Amino acid sequence: MIIKPRVRGFICVTTHPAGCAASVREQIAYVARRGPIERGPKKVLVIGASTGYGLAARIAAAFGVGAATLGVFFERAPADAKPGTAGWYNSAAFHDEAAARGLQATSVNGDAFSDEIKHKTIDAIRRDLGQVDLVVYSVAAPRRTHPKTGVTHQSTLKPIGHAVRLRGIDTDNEAIKETLLQPATPDEIADTVAVMGGEDWRMWIDALDAAGVLADGAKTTAFTYLGEQVTHDIYWNGSIGEAKKDLDRTVLALRGKLAARGGDARVSVLKAVVTQASSAIPMMPLYLSLLFKVMKARGTHEGCIEQVDGLLRDSLYSAQPHVDAEGRLRADRLELDPAVQARVLELWDQVTDDNLYTLTDFAGYKAEFLRLFGFGIDGVDYDAPVEPNVRIPNLIE
């Protein structure tokens with residue numbers, strides 16, 4: 001079938017298998033150009049492994065180090081001529097490329113928040129890897145059903161204590177708009193922490209440790225975004241910020257647990273990129289469009305694979321990691337360059353409907369958004385029929 005992009009709001013409802021595969025190959029090629037990652041991990045578990053930063057971590061570990069990988073994700077398979085999700089096709093392509101190079105790859109498809117998927121993952125580690133020496137936690141989900149209580153918590157993107165008016169882009173109509181966000185209630189804050197805080201990461205590490213599948217010296221990291229002044233009302237000072245602070249508290253306990261066996265636990269702070277999650281946040285398309293414009297002009301623009309490849313080389317497996325005062329690994333240094341942030345702030349209120357395409361890189365933002373779903377990738381013939389029914393080998397469901 002011939003598959004074209006169909007966008008509704010912040011979701012593209014179609015995906016292109018060949019485009020997703022080409023995107024994965026591009027990321028692998030980038031890692032290969034950088035050369036081997038010294039002293040990297042050998043057996044890696046990535047929780048949230050099918051898109052964005054999690055996929056980039058799996059690619060960097062496999063093709064930069066030669067690591068065996070186990071990926072956990074929650075994706076929809078193709079069915080009845082309806083394409084699967086982008087993460088499904090990304091993972092299928094990853095498996096194909098890993099097999100071509102003789103690299104061990106296993107995947108588990110299901111709800112990472114559940115006890116069932118944790119148990120299936122542990123069984124797969126025992127069978128295929130024995131133990132893991134790196135656990136990457138990169139889960140982005142709007143809701144979580146708690147495995148112990150059965151309560152489903154919904155995350156909320158709201159300020160705390162007062163309403164906030166945010167500038168942004170109506171991406172459907174390509175117009176500047178303002179959104180008034182009311183403050184979160186205490187219950188909404190607690191629910192957001194339950195979804196996006198550190199509890200599930202801790203549950204994963206506790207379960208892996210109790211099962212004996214964490215190697216001595218194992219490391220774990222959870223990915224997060226903090227941002228700077230322009231995004232603080234909605235991130236660090238908002239309901240999501242409370243979840244991020246919970247992540248900071250959680251990592252201290254995990255670090256103590258792993259340090260006893262020569263290991264480590266860190267929160268890794270990454271730069272703002274286009275993801276399905278970020279595109280749904282009212283101010284982020286405008287912020288990203290401005291950030292892309294400024295960073296591309298300076299030659300410092302990076303995407304997921306550049307960020308995570310650099311994180312492994314320069315911090316996670318470096319003798320001189322980039323660490324902030326709170327002990328977080330920082331890969332977002334170029335985004336937070338004072339000159340970059342000053343220029344973004346300078347342009348922020350100048351953007352109008354008329355100059356959207358000149359003051360910002362909204363065109364680049366839109367292109368990156370479509371790339372998430374396999375569209376706009378160099379070398380792919382989008383007028384040619386493509387087979388949507390792609391399977392993932394070594395998949396546990």
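Along the chain as shown, residues are numbered 1 onward.
Note: Cβ is positioned from N, Cα and C throughout, glycine not excepted.
DSSP assigns Tyr235 (mutagenesis position) to coil in the three-state reduction, outside any helix or strand. Per Swiss-Prot, active site, proton donor is recorded for Tyr235, and the stated evidence type is sequence analysis.
Swiss-Prot lists 48-53, 74-75, 111-112, 139-140, Lys244, 273-275 with the feature NAD(+) binding site, giving sequence analysis as the kind of evidence. The Cβ of Lys244 (mutagenesis position) lies under 8 Å from the Cβ of Met196, Gly197, Thr224, Leu226, Tyr235, Trp236, each of these being in the same chain and 6 or more residues away along the sequence.
The Cβ neighbour count for Tyr225 (substrate binding site), using a 10 Å radius and every protein chain shown, is 21. Marked as substrate binding site by Swiss-Prot on the basis of sequence analysis: Tyr225.
For the mutagenesis result Tyr235 to Ala, the note given in Swiss-Prot is 250-fold decrease in catalytic efficiency. Residue density at Tyr235 (mutagenesis position): 22 other Cβ atoms are found within 10 A of its Cβ, drawing on all protein chains shown.
Recorded in Swiss-Prot as a mutagenesis result, Tyr235 to Ser carries the remark: 200-fold decrease in catalytic efficiency.
Where Swiss-Prot documents Lys244 to Arg as a mutagenesis experiment, the accompanying text is: This mutation causes a small decrease in the affinity for both DD-CoA and NADH, and a 950-fold decrease in catalytic efficiency is observed.
Secondary structure at Lys244 (mutagenesis position), taken from DSSP and collapsed to helix, strand or coil, is helix. Quoted from Swiss-Prot, the note on the mutagenesis of Lys244 to Ala is: This mutation causes a small decrease in the affinity for both DD-CoA and NADH, and a 110-fold decrease in catalytic efficiency is observed. Loss of reductase activity; when associated with A-245.
Quoted from Swiss-Prot, the note on the mutagenesis of Lys245 to Ala is: 3-fold decrease in affinity for DD-CoA. Loss of reductase activity; when associated with A-244.
Around Lys245 (mutagenesis position), no same-chain residue at least 6 positions away in sequence has a Cβ under 8 Å from its Cβ. What Swiss-Prot says about the mutagenesis result for Lys245 to Met is this: 10-fold decrease in affinity for DD-CoA, and 70-fold decrease in catalytic efficiency.
In this structure, of the binding-site residues Val139, Val274, the smallest number of CB atoms within 10 A of the CB marks Val139. Of the listed binding-site residues Ser50, Asp111, the Cβ environment within 10 Å is emptiest of other Cβ atoms at Asp111. Cβ neighbours of Phe74 (NAD(+) binding site) (same chain, under 8 Å, six or more residues apart in sequence): Asn109, Gly110, Asp111, Ala112, Ala141. For Gly48 (NAD(+) binding site), the count of additional Cβ atoms within 10 Å of its Cβ stands at 25 [all protein chains shown].
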